[in-house]
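Asks: Feature list, courtesy of Swiss-Prot:
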MUTAGEN   W129 to R  Leads to a defect in complex V assembly and subsequent respiratory deficiency
MUTAGEN   L240 to S  Leads to a defect in complex IV assembly and subsequent respiratory deficiency
MUTAGEN   L249 to S  Leads to respiratory deficiency
MUTAGEN   L300 to P  Leads to a defect in complex V assembly and subsequent respiratory deficiency
Amino acid sequence: MFKLTSRLVTSRFAASSRLATARTIVLPRPHPSWISFQAKRFNSTGPNANDVSEIQTQLPSIDELTSSAPSLSASTSDLIANTTQTVGELSSHIGYLNSIGLAQTWYWPSDIIQHVLEAVHVYSGLPWWGTIAATTILIRCLMFPLYVKSSDTVARNSHIKPELDALNNKLMSTTDLQQGQLVAMQRKKLLSSHGIKNRWLAAPMLQIPIALGFFNALRHMANYPVDGFANQGVAWFTDLTQADPYLGLQVITAAVFISFTRLGGETGAQQFSSPMKRLFTILPIISIPATMNLSSAVVLYFAFNGAFSVLQTMILRNKWVRSKLKITEVAKPRTPIAGASPTENMGIFQSLKHNIQKARDQAERRQLMQDNEKKLQESFKEKRQNSKIKIVHKSNFINNKK
């Protein structure tokens, strides 16, 4: 019995030992990555002395960082400066305005002005405020000979002003066609005898399309805005796309326009009446609030154009310049001849009312002259019809006799 029990225990122990051996064999071996991971984990708690010394030598100290701070700020400022310099580089090439939809033609005034502005800006290297000023002065210099001829014509007219006013009043007051033609011939003879060609009086009118071209060109360029317009101003108006916050340009423009009007206009020879002088004093003052919302680029053109007008007026009023350019001296005002209607002592509104009534009377007289001309033509046709010779055939004469 005991032997049987011992055999059973021995057999069970042997079986369990074999099972344990089998389990030991079946268990998988750990992966090398796990071992390396565990090794790295345990190694992190105890760093190598060589690694620590290498890190310490590579990292800069606090003193080194503090000493390098000025150089870092200097490099940052240089980067900002270089970035600022790149602004405006796009507009320094011919064709830039055309690429953004501006300066499309060569016949429209604003497009022509934009082409000229771009050429001056690219080839001169001036900032945009200098480009506007230089272009304005360049165009006014090209127009100076026309103003010289206009000034000479105005001065020649001043010598015959009383006689010319009398003939003009006769021409406007007559209702007889033949009498009007006779007065017109007398007026033409008077002008030709003094070498006067009134077509030169229209020379300053060329400034109107040029001024409108500048206005539209600069307004579109500021609204886009053109590259460089936002930072290539000067003084207190560095941004040409915005309105002048202090209205300084508007005040300067009004002052220069009043000045050259007082000096005798752009030809330096015009003699404005008192009502016209008062009118040309009030209008520039009214223009200050009217132009307060315009961009600085537009008002800058007005300011430089007005300043050049003052300079031109002072030059054309100089006696030495007039003698060198062979410009006739302006005659002093004389007493009007009978038949002239001076309006020197009238106020602004009285003068305006007088001119309106004068234009109305002139229109009525013109209509009356046209009616008289039609009546003369009809009477002439009737007389011509009655004066025709009637041809009578012999057969008709015999028949009538029978």
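In case you wondered, yes, glycine gets a Cβ from its N, Cα and C as well.
No substitution from the list is modelled in this structure, which keeps its original residues.
Looking at the shown structure, can you explain where the listed features end up?
Replies: In the three-state DSSP scheme, W129 (mutagenesis position) falls into the helix class. Within its own chain, W129 (mutagenesis position) has Q232, G233, V234, L240, A297, L300 as residues 6 or more apart in sequence whose C-beta sits under 8 angstroms from its own.
Of all the Cβ atoms in the protein chains shown, 28 others lie within 10 Å of the Cβ of L240 (mutagenesis position).
Long-range Cβ neighbours of L249 (mutagenesis position) (same chain, at least 6 residues apart, Cβ-Cβ under 8 Å): F237, S296, V299, L300, F302, A303.
Around L300 (mutagenesis position), a 10 Å sphere centred on its CB holds 25 further CB atoms from the protein chains shown. In the three-state DSSP assignment, the secondary structure recorded for L300 (mutagenesis position) is helix.
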Asks: For L249 (mutagenesis position), what is the secondary structure state per DSSP, taken as helix, strand or coil?
Replies: helix
